[in-house]
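J.: Below is a structure I'd like to ask you about.
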Amino acid sequence: MSSITSETGKRRVKRTYEVTRQNDNAVRIEPSSLGEEEDKEAKDKNSALQLKRSRYDPNKVFSNTNQGPEKNNLKGEQLGSQKKSSKYDEKITSNNELTTKKGLLGDSENETKYASSNSKFNVEVTHKIKNAKEIDKINRQRMWEEQQLRNAMAGQSDHPDDITLEGSDKYDYVFDTDAMIDYTNEEDDLLPEEKLQYEARLAQALETEEKRILTIQEARKLLPVHQYKDELLQEIKKNQVLIIMGETGSGKTTQLPQYLVEDGFTDQGKLQIAITQPRRVAATSVAARVADEMNVVLGKEVGYQIRFEDKTTPNKTVLKYMTDGMLLREFLTDSKLSKYSCIMIDEAHERTLATDILIGLLKDILPQRPTLKLLISSATMNAKKFSEFFDNCPIFNVPGRRYPVDIHYTLQPEANYIHAAITTIFQIHTTQSLPGDILVFLTGQEEIERTKTKLEEIMSKLGSRTKQMIITPIYANLPQEQQLKIFQPTPENCRKVVLATNIAETSLTIDGIRYVIDPGFVKENSYVPSTGMTQLLTVPCSRASVDQRAGRAGRVGPGKCFRIFTKWSYLHELELMPKPEITRTNLSNTVLLLLSLGVTDLIKFPLMDKPSIPTLRKSLENLYILGALNSKGTITRLGKMMCEFPCEPEFAKVLYTAATHEQCQGVLEECLTIVSMLHETPSLFIGQKRDAAASVLSEVESDHILYLEIFNQWRNSKFSRSWCQDHKIQFKTMLRVRNIRNQLFRCSEKVGLVEKNDQARMKIGNIAGYINARITRCFISGFPMNIVQLGPTGYQTMGRSSGGLNVSVHPTSILFVNHKEKAQRPSKYVLYQQLMLTSKEFIRDCLVIPKEEWLIDMVPQIFKDLIDDKTNRGRR
């Protein structure tokens, strides 16, 4: 059945037709009786229909009407089911009967019979009619679609493009309007009230978005840097290097790059502007904010690039936020950074290793690129040192928007600053009025998660006796969607507590903070050249850092800072400025990069602070052991290959050995997986590592083999989210692992390792024990300095200069579980990935070395003499 509805004035007239298929070439429309009034209308309509001969087929007849408006009404609805008469739109009277006619395509009949219209049945009748309308609507849509499909199939032929007509010369060829395809808008199926609701929701969404954009633009104008826009641009044009000093929240990071784009520094998209950040979280979050302000898609005009992740578009991105290490690596492919018109080194006061090396390299290329602009952004008072390094270049000061902050010290030192911080949180929460959020500085992910758990336990016990509290963590390995929660507005009658690392000192601006709790500690890497080991230490902050932390409380109004240390400690125990990373870290990766760029005299390379001679000497020694340098200190072919990988030289050596060494060939795929997993282990597990390990493998002897098995099982599940949930693994972390692995695989393919590995793999098969032995040998070749030996009192480090340091296996390691809880015999030799000092020296991510001769086979220049000497001493 098909119904056609037209309007005459305000009265709706329903016309219904029954379509009967006579043959493949003709369609006849006959009126269907729907009562006297409808039958009369249908007959009138049918009498107006005429048969029209098709120009394409003289035997084919189409139904047509000469009534203009009604012709269009007839098109798409002739094959539908019966529509309801307009009388059903009015109040239902007694003895009405609703019948759904059987359609052309043989669908089952949908009949609804109604009882007499006594007043007590009016509600029931109304409900049934409503259901019948819905059923009829579905039937009409289904019948129409099936009929269109049959029509299309009926017109098919073996050669649909070959049209042969008898007597074709007798016809004029024009586009026949009867052959047009009828379409319906998806909104046509909406009831009037539904359409009104849809349009209202759409209008509201558009209005909300317009208000949001206007709010963003208004907020931009309120930032302190906005009033200095013209003056700042003039100074940039006048000077090749400019130091910009401004407090966190002044807008220099987000607004200045936009000013440069608006002023034409990108030459209509031909050039880019690079803004470096010391941390991944800052690069990604700031890029997202700027893209939002510019009303563009993140990854197009505005993008970011961090290690193992590139969210930019070639020939499209003009603003690129990136970690300083990523810009440093671009020197390998473009030593003059020719695609950039301006480079902004943001948060330069943090003095990361990559930032210091970048500044030295940029100082060298500035004379070669006179049009390149260099902006050094700093939030502290050490801007003068940067100015002196660049021949006393000018300093532009952007005043911050800062309210007074009251500083509170403890009367005596606190033995447990975590416990003291939790106590202070509830002290503020229960005594201070709303609004006013709390920012707590902690040293790392473990402290943050432990504090978060404790706060949630206490809040659950307090229940409704205190105001609601929202706890939001922020640290580097937190998934990005969870990181963004710290920027969400705090609901009314609620307080937000942000648990953060030192990333919140300057890199991020969090609105709504009125209270800061500062234990005064930070976690730093400390490299000891004499032992050749890097330790992760928790150390006191500098005075500059704690002052920056206090300033976070004065962004939206007068605030308070609670320091969990005494004023005497602040004045006498804290260093004035933090130590530059270049003076306290392993420089092997940096030295290799500089040598690959052609820097031969490391002593004379321009640096703001010089590393110690022992540190440089130890780095050169490590590179020589890895085979990256020859005996003359010149970079080797292997060393140049290592530079192609976005990871430490030690990991690059592992991958190289896995594909080329005759005793290890064929395990590149496994080593790629393990290396990728080791980059993300801090955020890999939900809860305890041992629980996840037990669900993956019943028995495993090493952390490295556990990581390999986790990835393999996840891959076998087709990278399933549910598999991760079942095995207590972070799904987002595994996605990052997969991205890292893909990038490392592409690098391996580029330097020819994949082809060599495939050839060797065919010879060794897939025996697990054989594969694991080769994996262990590969890691020995890459980390010969990270091997400990079991002694009378436990494990001790090896090496002539670094031997004898007592270390313990960290409780999170599988080795600890095997030795302490399963009483398995400890292995004589163990390789570790990280040495950290907390209550004592711990080693993490451990790999068992079952055979002593593997050490001699893989690194004879170190272990042959060491093992022989110990053997001889034992015999004496």
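Sequential numbering from 1, following the chain as shown.
Cβ coordinates come from backbone N, Cα and C, glycine included.
So, quick note: what you're seeing has the original residues, none of the substitutions.
Model, not experiment: these values are computed from the prediction.
For 233-399, the entry in Swiss-Prot reads domain 'Helicase ATP-binding'. What Swiss-Prot lists as ATP binding site is G246, E247, T248, G249, S250, G251, K252, T253. Quoted from Swiss-Prot, the note on the mutagenesis of H349 to D is: Fails to release from the spliceosome; when associated with H-548. According to Swiss-Prot, the mutagenesis experiment S378 to L carries the annotation: In PRP2-dn1; 40% of wild-type RNA-stimulated ATPase activity; splicing activity abolished; accumulates stalled splicing complexes. Residues annotated as domain 'Helicase C-terminal' in Swiss-Prot, with sequence analysis given as evidence: 424-598. Swiss-Prot lists G551 to N among its mutagenesis entries, and the accompanying note reads: Fails to release from the spliceosome. In Swiss-Prot, the entry for mutagenesis D845 to L states: Temperature-sensitive; decreased interaction with SPP2, decreased cell growth on benomyl and decreased splicing at elevated temperatures; when associated with D-349 and H-548. The structure shown retains the original residue.
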J.: When you average the Cβ positions of G246, E247, T248, G249, S250, G251, K252, T253 for the ATP site, which other residues in that chain have a Cβ within 8 Å of that mean position?
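T.: Going along the sequence, the neighbours appear as L223, P224, V225, A379, V398, G400, T509.
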J.: Out of the mutagenesis positions H349, S378, G551, D845, give me the one sitting nearest to G251 (ATP binding site) by CA distance.
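T.: Closest by Cα distance to G251 (ATP binding site) among the mutagenesis positions H349, S378, G551, D845: S378.
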J.: Using C-alpha atoms only, work out the spacing between K252 (ATP binding site) and H349 (mutagenesis position) and round it to an integer in Å.
T.: 14
J.: List every residue in the same chain as T253 (ATP binding site), at least 6 positions away in sequence, whose Cβ is under 8 Å from its Cβ.
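T.: Expected: I275, V286, D346, S377.
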J.: Distance check, please: Cα of H349 (mutagenesis position) against Cα of S378 (mutagenesis position), rounded to an integer number of angstrom.
T.: 5
J.: According to DSSP, does D845 (mutagenesis position) sit in a helix, a strand, or coil?
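T.: Going by the DSSP assignment, D845 (mutagenesis position) falls within a strand, counted as strand.
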J.: Using a 10 Å radius around its CB, how many other CB atoms surround G251 (ATP binding site)?
T.: 25
J.: Given the recorded positions G246, T248, D845, which lie close to S378 (mutagenesis position), meaning Cα to Cα within 10 A?
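T.: Neighbours among recorded positions, in sequence order: G246, T248.
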J.: For G551 (mutagenesis position), write down the residues of its own chain that are at least 6 apart in sequence and whose Cβ falls under 8 Å from its Cβ; none is a fine answer.
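T.: When sequence neighbours closer than 6 are ignored, G551 (mutagenesis position) has E247, T248, G400, R402, V405 within Cβ distance under 8 Å.
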J.: At the level of the C-alpha atoms, what whole-angstrom distance separates G249 (ATP binding site) and D845 (mutagenesis position)?
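T.: Distance (Cα to Cα, whole Å): 39 Å.
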J.: Tell me whether S378 (mutagenesis position) sits in a helix, a strand or coil according to DSSP.
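T.: Going by the DSSP assignment, S378 (mutagenesis position) falls within a strand, counted as strand.
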J.: Whole-number answer please: how many Å between the C-alpha atoms of G246 (ATP binding site) and D845 (mutagenesis position)?
T.: 41
J.: Given D845 (mutagenesis position) and S250 (ATP binding site), what distance in Å do their CA atoms have, once rounded to a whole number?
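T.: On Cα coordinates alone, these residues lie 42 Å apart.
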